[in-house]
Every structure is written in C-alpha cells, then in structure tokens.
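Participant: I have a structure I would like to understand better, so I am pasting it below and will then ask my questions one at a time.
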Amino acid sequence: MAAAAGDRASSSGFPGAAAASPEAGGGGGALQGSGAPAAGAGLLRETGSAGRERADWRRQQLRKVRSVELDQLPEQPLFLTASPPCPSTSPSPEPADAAAGASGFQPAAGPPPPGAASRCGSHSAELAAARDSGARSPAGAEPPSAAAPSGREMENKETLKGLHKMDDRPEERMIREKLKATCMPAWKHEWLERRNRRGPVVVKPIPIKGDGSEMSNLAAELQGEGQAGSAAPAPKGRRSPSPGSSPSGRSGKPESPGVRRKRVSPVPFQSGRITPPRRAPSPDGFSPYSPEETSRRVNKVMRARLYLLQQIGPNSFLIGGDSPDNKYRVFIGPQNCSCGRGTFCIHLLFVMLRVFQLEPSDPMLWRKTLKNFEVESLFQKYHSRRSSRIKAPSRNTIQKFVSRMSNCHTLSSSSTSTSSSENSIKDEEEQMCPICLLGMLDEESLTVCEDGCRNKLHHHCMSIWAEECRRNREPLICPLCRSKWRSHDFYSHELSSPVDSPTSLRGVQQPSSPQQPVAGSQRRNQESNFNLTHYGTQQIPPAYKDLAEPWIQAFGMELVGCLFSRNWNVREMALRRLSHDVSGALLLANGESTGTSGGGSGGSLSAGAASGSSQPSISGDVVEAFCSVLSIVCADPVYKVYVAALKTLRAMLVYTPCHSLAERIKLQRLLRPVVDTILVKCADANSRTSQLSISTLLELCKGQAGELAVGREILKAGSIGVGGVDYVLSCILGNQAESNNWQELLGRLCLIDRLLLEISAEFYPHIVSTDVSQAEPVEIRYKKLLSLLAFALQSIDNSHSMVGKLSRRIYLSSARMVTTVPPLFSKLVTMLSASGSSHFARMRRRLMAIADEVEIAEVIQLGSEDTLDGQQDSSQALAPPRYPESSSLEHTAHVEKTGKGLKATRLSASSEDISDRLAGVSVGLPSSATTEQPKPTVQTKGRPHSQCLNSSPLSPPQLMFPAISAPCSSAPSVPAGSVTDASKHRPRAFVPCKIPSASPQTQRKFSLQFQRTCSENRDSEKLSPVFTQSRPPPSSNIHRAKASRPVPGSTSKLGDASKNSMTLDLNSASQCDDSFGSGSNSGSAVIPSEETAFTPAEDKCRLDVNPELNSSIEDLLEASMPSSDTTVTFKSEVAVLSPEKAESDDTYKDDVNHNQKCKEKMEAEEEEALAIAMAMSASQDALPIVPQLQVENGEDIIIIQQDTPETLPGHTKANEPYREDTEWLKGQQIGLGAFSSCYQAQDVGTGTLMAVKQVTYVRNTSSEQEEVVEALREEIRMMSHLNHPNIIRMLGATCEKSNYNLFIEWMAGASVAHLLSKYGAFKESVVINYTEQLLRGLSYLHENQIIHRDVKGANLLIDSTGQRLRIADFGAAARLASKGTGAGEFQGQLLGTIAFMAPEVLRGQQYGRSCDVWSVGCAIIEMACAKPPWNAEKHSNHLALIFKIASATTAPSIPSHLSPGLRDVALRCLELQPQDRPPSRELLKHPVFRTTW
C-alpha cells in the first residue's frame, strides 16, 4: 500500500515525494528505525526558514480543496491520522522531508476531505506521514517535541487570516448551497456516535516504538475495519468511487480518537467557522435513549411488519400493519403519528429508516421537528428513488431478473464486489419491496407487476395492499406505477425451494382438471361475497404438500392456502368460502345428473359406479377432497374455526344424495376420518368444544331425522342416510384406540356416556313405552349395550385417571339401569369377572351392592347363568312398559313378584337396616366393611360420579326438602306400612343433621314434581317410572373442573340436555334420589320448580357433614344439567345462524319483556315523531305557473328557443317564445359561480318573481362542452322531478343562445349564510328548526338516491317568513347508482365548499349519503356561531385546509353553548367514520326535534 502511495506521489511533481518513494516501496509499509527522528528534525528546520511561502501555498490549496470538495463533507473523516503506514522514511533530512514535515500541520486549518490525497499528489500523503511521525515521536526526542507547539500556533494564525479573506469570495456561496442538504458535519456525527457507544474518552499518551510498529498496526487495523477491501494506500484520504466506502474508515482504536482530538483540536472549530450555513440545521438530534435501547429500537423497526400504503398528504404517509384496521398517519416535519404513542414511535421510525432510508446514526432520525428544507430534501430523494423504479427496466435488468428466476441458488460470491456505485444502488432498490421497504429474498413468495413497471413485490405485502384497495373500493393497481393489476389472483413468482410447490398459482387456477369448472366457477361467481384474494397466498406446510394436492385440484390454491393461515380469521373465512363452493358444486352436479340418470343413482358419490355420467364423478371427487379437508380442519383449536368446519360439514351432507348401499358405504368411508377427529374433540379442554362435538355426533345418530340428515336440502332426494346410531357405534368401536392415546379413549367414553342417556331407547328397551315402535329386536339392542360396556370395560385399568374413572362409572351406571333384567345384570357381572381387571374386587362389590338395593342379589347368587338370548322373554316380562303412578317401592315389589317369585313380605324388613347398609355403600365410609374404597374421581377435582350411583332406595330425599308433603295432591296412595317404616328411621350416615326422614309417598311426590320441572318438552306419560336404581346423568363436561356449587337456575335446564330423546325419568330420579336423597346438601331448601332455583346458601349447611358425598352430588348435578345459559348444542351453534336460546327463568323473561316494552314504546314515539315530520313535509305551498315554461307529459323539461342553433338535440321546441328582456326581465345579481350567475327575475306576463340561474355551456373544446351540457341536463331533469317542502322547486328551463336558464322559485329571505352575515348567529331554537327541515329535505333526497354533496349555509334558502328552509343548488348533486347507503362512485371528486366537506371526500375515498350528514353537522356549527367550521376563514391556502381536514383525528370544535341535545346531534353527524354516522331519517327521530322550544 505504501508503494502505491509512493507511485502516486511521484506522479504529482514533487521531488521529495519521488525520492521518498523507493524507501516506501522497499519498506513494505514499515517505518525504518530513524524515520521518526529524521522527520522531526526536518520539520524543525523548515519551520524557521520558509514559513511565508508555505502559508501562501496552503491558502491557495485550501481554497481549491474546499471549493470543490465540500460536497463530500458528510463523508469526511474525523482525523486524517488514520492513514496506513507512512511512506516517507528517508534517513537524511532532505528538503523534501523538511517541506513535508512543515506541511504536516495543515490539518490545523481544517482536515482535507477524502480525495485530497489524490488531488494534491504525494505532498498531502507525506504531510500526513510526516505529521504522524512527528506527533508520535518518543518523549526522548526533544527537538521535535519542542517544535510541534510553535508550528501549530503559526499555522493557526495564518489559517485564520486566510479565512477572513474568504468571507466575500464567490466560493462561499457555492459552499453554502452544497451544505443545504446536510444537517450536521460528519465529524460531529461521528464524534457523537463514538461518545454514545464508548462513553467518555480518556486521553493517554501512546508511546510509539522506534520502528514505527505501533503506527503500522494502527493503520492495518483501520484498513481491516474498512468496508471496501481494495488495495488503496489511504482509505481515509482517497476519493472512493463507492459511497459506502467513505464511512468505512471512521472507526479506529478506541483510544486513538482521543489522542488525535487533543492534538488537532482546532479542526472542528475551524471547520465550523469556515462555512457557516445560511440556514441552520434543526435543533437537538440526539437519541433520547441509551445506546443499547437505541440499537434495540432501530433493530425492531427494521424487522417490524409494517407497510407503506400510500402518501396521503404533502408531508404525510399512511402506514399499515398486518391487520387491515391498523392504519396510522405519519407526518414528517412535526414528526408525529396518529397512533398517539409519543415521539419516535415505531411508525415514525419506520418512515425515517425504511421509507427515507436514513442511516441509524443519522442525527435527523432523532429530531423532534424538521425544517422545511430538510423535509423537502427527504421527499425529493424518496420520490427520485421511487420514480427511478417506475421507468422501463433496462435490458440488463430484465436479464438479471430472468437469470435470478431460473437459477436462484447459484449466486456468485464475487458478483457483489465488482459493480459501480450507481448500479449497486439501483440494484439494491430493485431488490427492495416498495411496500414493506425490506429486501426480497429468494426463498420468499414474490409477485411481479406484469403490465407496468415489472417490479417485484412480496406476496404478503401485495395482499395487504390489495385489502387496502378493496376497502377503498378501488381496482387493484400497482403501488408503484399505478397500472391496473392483471388479476385479483396473485401469481406466485417465488423461486423454487424445498418449501414451495413447483406448481405456480396460475397453473392451479387454470381449469386443468375436470373438477375445476364446477368448484372454480362457483367460487369465481361468488367472489364478491367470499373474497379471499386480499389475504394473499398462504404457505402450505411441507408436511401437508402431498395431502393438499387433491384439495388444490378441487378448490384452488388460493382457498387451500388460506386453510393453513396463521390467522384464524382467514381460516374461518376460507371454510365459509369452502362451504359455499362445495354446496354450489353439489347442487350443480345433482341438478344436471338427475336429468340424465333418472334419479336412482344420479348425482351419486360413487364416481360413476352406479352411473356412467361424468357429473357424479365430479361431485364424488369434490366430496372426497372435502372430507379430507374436514378431517384436518376439524382439529383446529380455535372454537370459531371449529364451528365453521361443522357448518361446512352440514352444508356438504345436506346437499349430498345417498340412494344406494354402495353410495352409503362410500360416504361412510369418507366421513370416517371426520368422525374420528370429532370424537377426539369430545374430550376437549374447552367445554364449549366438547359439548358441541358430542351434540354433533348425537345429531348424526339421529340419522335422517337430525340436522345432519344426508340430502336433506335436496328436493325429493329420498336419501337413505349414513346409518345413524349404528354408524356412530362402528366409529366408536371400529378403531380401537391405543391405550396410550388417552384423548381418543376419553372422547369416545364421553360420547358413550351421553349416548346411553340421550338415546337410551337404543340400549335399554325394557324401559321404553309400548307405544313407541321398536325397529330392531330387543336382542340387537342389548348387544349394542354390551358392546359399549365391553369397550368401557377395556379402559377400566387405564393409566390415565380420567379415562379409568369414567369407564368404571359408565359400567356401574349401566348396571344400575339393567337391574330390572337380572340375566343381563348377571351378564355384566360375568364380563367383569372375565376381564381380569385390577379393580375387579371393588367393582364386583359395588355391583352386588346395586343388586342388594333392588333385591336381586339372590337371583344372581342362585346361579342365574343363562344366556342373554334365552332370557329375553323373561326380561320382557320383567320390565312392564310403564308405571305412570307407582312408587319406587311398589315397582321393586312388582319386579320381585313377577321375576323370581320372591316373597312380598321381604318389603317389611326394617328400612333402617337397608338404609344403613346402602348408605355405607353410597358414601364409602371407612367404617363400612363392604364398600371400602379410595376416593377416585372422573373429574379433575377428585370426586367420582360413581360414588353417587349407589344411593339407598330408602335414603330420604326429604333430607333436602323437608316441606314437600303438601304441594303434590295428585300423588297416589301407598301402603301405610311402607310410609310408616320409611318415616321412622333415618340413615346412620346423616345422624348429625337431626332431620327426620321422608316417606315413600313424599319421595314420589318430590320425584313427580321434579319430573315436571325437568321435562320441558317431554311427555311424562311416555317415560318410565321413577326408579330408585338409576344411572347418573351425562358427563359431557367430565374432563373439566366445575364450580363447587350448583349454579342458580340450572335445574330448569335439565330437559335441554335430553330434548328430543328417550331420556328416562330415572334421570330425574337420579337427581332426586342420588343427588338430593343421600343426605346430600341442605336441610332448608325448597322444592325445585319453575319459580325457584338452587342457591349456594341452600346447600351450605350440609357441606361439612360428608364432603365426599357432597362433591359427588355436585358433580352429578353439573354433569347432568347445563350449568348456565351458555349451553352449546349443534342447533344453537351450527344449524341456526342466529341462535336464540330458550330461557326458562321467569325473572329474566320479565326483564326482557319489560325492556322490550320500553323499546317498543320508544320506537313508537320515534315513529310518531317521524310521521309528524313527514306529514309536515307533505304541506307544500302552491307553485306559481308560468305558461311559457309548461311542457306536455313525456316532453323534455328544457325548452329550446327559436333563435338557438340546432346543436343541442333532445330538447323541446318552444311553442311560445320565452326570451330574456322580452318575456322575462333580469334583475339584480344575487349569486356568482365559475360558469354561472344567479339573478332575480320577473315574468312579464304574470308578474311572478323568480330566481334565474344562467349557465353558459360554451367551452373551448367540443368534448368539454358535451360534458358540461350533459351535467346541466342532469341537474335540470333532476330538479324537475323533486317535490318536497324543503327542496327548492324549479318553474322551468330554457336554452337560449349560449346559455341555459334555470327558473326556480323566489326565496325572499335569501340564504342562511347571508342572514348570518347580516344578523349574526342564530338562537338555538332557530338552529334546531332549520336543522330539522334540512334533515327532512336530505332524507327525501337520499330516499330518491340523490346526494347533494354541497350542503352549506349559502345553499340553504329561507322564505319571506323566515320559517321555511329549502335546499338549493344541485350543481354538485349526483344520483347514486344503487339504493345502498355505501355507494362510492364519486371517489376523487372535490366538489363543494371545503370546510363543509367530509374527510373521506377530501381524502379521495369512497363516500355516499353519509357525506351529506357530515355537512349537516358543519351547518349546525355555522348557524350556531356564524362562522364556518375548522376556522376556515383564517385559511387563505385551500390546500392547507384540505390537508387539515383530511388528516384530522377529531371532529371540528362544537360551540360550548349548545344544549346537550343539539350537541349530540352535531356529534352524531360529525363521526369520523362514515359508517358511524346515522342516516338523516334516523336523526329525525332524535328527541331534540320533539321538544317544544
């Protein structure tokens, strides 16, 4: 490097430099031993001899360098001493050395900028070398040390003299102009950066070795830190061709800047005095955070998912986030943001760092305000960069793009190091997404503007931009060149990578498969309803690539990609779209195939197995792909997505025909994975999800009678369904879940538990009423039951506690249900014995205890081992169909008598003995020798439902309800002896309560009462009698912890869980006998009925008696009854779009009725007020008639006069002339517009006073004239059809010569604006009167699909009485294309007075009727304070006012003296969001207009 310096120095013409170069080259960059002393000696001699000549030369050189090179000031280094090894080390003090040494103090006047070495030849290079060698000489070298201070002082003085002479030189003007774009000198910038990063600098003398190795090491280190690795000898002093190389040498050793700053201290001060800028830079500029926090914030901004949506003002941007609702306005200059998070928020830093591309160390980044020239400079650079990308790309750019597309992973490492600065900058720009302002990597999903600038963008960023365009109702355009995007489908130009699919989106969207025209066409037709394009293309995980291929073929890449989105909203929308597409495809396929195949197998899913047409094949493939999708999406953890998946499942099933057995088999096979997924969801931790899953499968069990009936929505489908209960049972039992997969087991067990309760007729035929037809033999039904119990028996020993306990509970509760069929009960005991379970002994004890309860223990012990089939007849005989009014004791006696001929006298045994024995069984007391057991639980709280299953038949429910003998008068009598026996005793387990027991009659009364309470929609006569041996209620919520008390009102919901099913009344008895009977909760409760509910206070007194039993009862209650109003069913969540849950709480109903009445009353009052307003609107004064302006029906309202040229066809020819100054006279001017004038006029023939609006239609070009004529005709014809008391009326219109004359009725009171200027602000009563009339007129216009768009005081006319207001001047009015309020066809048109215009109009967004409502609020402000809103009279610059309103975050200030009512009206009108403003018709219902002022 030093050799190169020597060569370059010798070419400059200095002999000393040429003489020094050989030593420099031979030394290889290392100083010789005597180099430093020799340089110091030469420096001392030259200082005394040739000072004046050198000073003159320095001044000339300084002028030259500064005048030419100060444009490099932002890149100039802090100190020049960071050069590489000094090239000049001559052993003898030659004149060249001396000259170099004397000039070594040149930096005292100011450091040469980078590039000075190349322009000044070797002299400046040796200056630095000699200066370094002299400055760093050892302490022992006295002559150089003594000479150094004197030389510096001399240089300082002479430099100052030269600087004073530069003040009036023309170079100074150039320097100032060069400094306009700079804000802070680079030395100060670097100094601040180093100070923040390294803290205070401690200056220490650095001893330099005699051989100069310290300086060599320093230079080498500096060189190593540089970004450009070229072989230049002085990276700090050369002029680099790359802009990135100038800051590369600004970092050196931590201690070196301190030393140099001390020795060359005049540098910053002198440089500051050389070129004082004409405009000082903005103040501050220091980061308010610590260096670490500053770095963290900058890094956060560089990674933030923010997007530049558009520039919405001269100095403002609209910044968006991933969510379409997150938009923020960033204002440059004031440096603030609409997010309200204070200065230097992430959005402002995003604009500064990524939009303006400032360096993180740029002081402008941390300024709280920027001056105008700084803002202009930033925007100028931004727009120049942006416009450079819009220009047509060069051939080289296109070739590079093509090469990158074809070979993305073969980037050469050397290709980035050999490019010029301009090409590198442009290449960097091309590799940056213009929306997120981040680089585009090869592995990212990219798209390209194909019809415009051909710039690449991120797919995700483009989807954000597409959503913005969609919300603004704009066509999708390129955010750079504004050219129209080819399609709403974003074509994937992503480069091939292991993650991406090789098939592009465009290829997928083409109808390459026979399924595409069916599903794809439906999807495209309904794109407006279920538009997914604005979500962009979502990446499909690699694990699902192969699985998703048939999905893509059937439904398209766009929809399938959204199913894998990380945003649950996108997934939900995709499922809604999928539901729509599939139902449409199935309808289309079914409709076309039924005509060809004749119905038998037409439209089937068997892919042509039953029919040879292609249409069934299409629908079959769609269903197959659809079921595959559902098997995955039904596992979604988000509840709303899961609901959407079930809705999609229903949509598919109800439109899928199934006529043959083959079709049923195929449909069963396709649905099997879906059902398996839902089975797992039955044990979901989310209670709503588990309830909904169980309810869904119950609907499937109902077959063609349920909500999931196959082909339900197809007319005359005649589908046979998928099999109902049998199919669900096959799904439960078919795939035997592994024992380690506890979720699958628990989900199946939860469903089994619910099935046995909800559709008990399928499993317990002995308790079904005789009038219920039995489709299947009893044997088959019992086999179903046994298969389920065998499945539960397999899981009794499961390691997962919840699985094992629920299995045991199901088994025991089913055993209790079949006690009336002793052979079946015996079969259960046998199955338990054969299982070899570790719980065998305990389970058998509990089974025998159940047998003892119902007095069939002897039957079991006598060896009733007959097979189930052999005992069916006796089983039927043992189970009478119904016992509507028999007590539990009587029924037990009946079973005993008819079953095995047991003695009826057995009933006379002491009830105390039975109660004591079975209470111990039920409670599981430690003192009970027969029922000793731990405290297992099915729920997480650790309490088993099974502990409640074995309640004593005689354990009195009266324990909880002591006063229930009176209410029930319809209960039949029972034997007195039974009553006496039961009433004498109480179970030993409940002695501390001291509450007398209840009689069986009382028990039965309570049971019947409770039955009426719980059975909302059931016919109690069809239900079985109240069994004392009862199974527990369902446990769909078995997996989650419950509240410690029953929820008030929960009993009234009991029937909901078992609606439309053969729910046994023993369910009620299980609550009565087991839950309340076994000494459970409270001794002070009342009978549950429709008017009463359980409260925590009622069961509190029994809590400490037996917490085990209390907990079990509580679990039974909560498992059997919905604990609150949030019960989730398939019908409430899926089948009905807007579910209305039946409420049985009378208090709630009363509240609802009361509120409903209040609401109805208020609505009636509003409607009455509106009727009055409309009635007042109907009162219309007579309009004077001018004969010459009348036209026949069907003729054009515009009458063309005779002397008018025939250039305007379509008008009515005048039968009678009506010319100015002849038939009518023009009076004083009352208004003036750009192309129109308004005058008072009088009809000569009738004397009618009129106002005439004369509009000239002549323009410079014919096309412009045609537009004007068409607009005038539209205005005239519009006004001719308007007839309302608050709308100005037109008498007629003529076309005469070059003018259109619009004759309108005369309003003598002039305009509201004129009255305000003449009389001042109105009183509030007047404001309310005028506002109401204004709203009436606007309501009439809006109902006729007209928006005025120019509502202001100048266009509101008052009649001669001052009481009637009419809306005038429809020059800006336009007719809406539809009757929808949100029509937005007038985007970008700035019509009307600015101060009264809505922000969305000024922003160029879509607008509709709501813009007139905003103007009403502005008119209220104008009438209340006689000034337009926004202090518009103080704004002489219309653009500034537009910007103020368009960027406003609050409504204009409302006068404080307004009453609350009128203030509320104004605030409603001035809602910033158009959709939040009420329609004018709704505002008329406001109470302020119903009050007499």
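Counting begins at 1 with the first residue displayed.
Using N, Cα and C of the backbone, Cβ positions are placed for all residues, glycine too.
Don't look for the substitutions in this one, it keeps the originals.
Swiss-Prot feature annotations, pasted as is:
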ACT_SITE  Asp1350  active site, proton acceptor
BINDING   Ile1230, Gly1231, Leu1232, Gly1233, Ala1234, Phe1235, Ser1236, Ser1237, Cys1238, Lys1253  ATP binding site
DOMAIN    1224-1489  domain 'Protein kinase'
MUTAGEN   Asp1350 to Asn  Loss of kinase activity and of autophosphorylation activity
MUTAGEN   Asp1369 to Ala  Inactivation
MUTAGEN   Thr1381 to Ala  Loss of kinase activity and activation by autophosphorylation; when associated with T-1393
MUTAGEN   Thr1393 to Ala  Loss of kinase activity and activation by autophosphorylation; when associated with T-1381
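In terms of burial and nearby residues, how do these features look in this structure?
Facilitator: The Cβ of Asp1350 (mutagenesis position) has 21 other Cβ atoms within 10 Å, all protein chains considered.
Around the Cβ of Cys1238 (ATP binding site), a 10 Å sphere holds 19 further Cβ atoms from the protein chains shown.
Secondary structure at Asp1350 (mutagenesis position), as computed by DSSP, is coil.
DSSP gives Asp1369 (mutagenesis position) a coil state; it is part of no helix or strand.
Close to Thr1393 (mutagenesis position) in the fold, though at least 6 residues off in sequence, lie Asp1350, Lys1352, Ala1354, Pro1428, each with a CB less than 8 Å from its CB.
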Participant: With Cβ-Cβ distance below 8 Å and at least 6 positions apart along the chain, what are the contacts of Leu1232 (ATP binding site)? List them in sequence order.
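Facilitator: Correct list: Cys1238.
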Participant: For Asp1369 (mutagenesis position), what is the tally of other C-beta atoms lying within 10 angstroms of its C-beta?
Facilitator: 24
Participant: Can you tell me how far the Cα of Asp1369 (mutagenesis position) sits from the Cα of Ser1236 (ATP binding site), in Å?
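Facilitator: Here the two Cα atoms lie 11 Å apart.
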Participant: Please state whether DSSP places Ser1236 (ATP binding site) in a helix, a strand or coil.
Facilitator: strand
Participant: Ten-angstrom check, please: count other Cβ atoms within 10 Å of the Cβ of Ile1230 (ATP binding site), all chains counted.
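Facilitator: Around Ile1230 (ATP binding site), other Cβ atoms within 10 Å: 17.
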Participant: Can you tell me how many other Cβ atoms are located within 10 Å of the Cβ belonging to Ser1236 (ATP binding site)?
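Facilitator: For Ser1236 (ATP binding site), the 10 Å Cβ neighbour count is 17.
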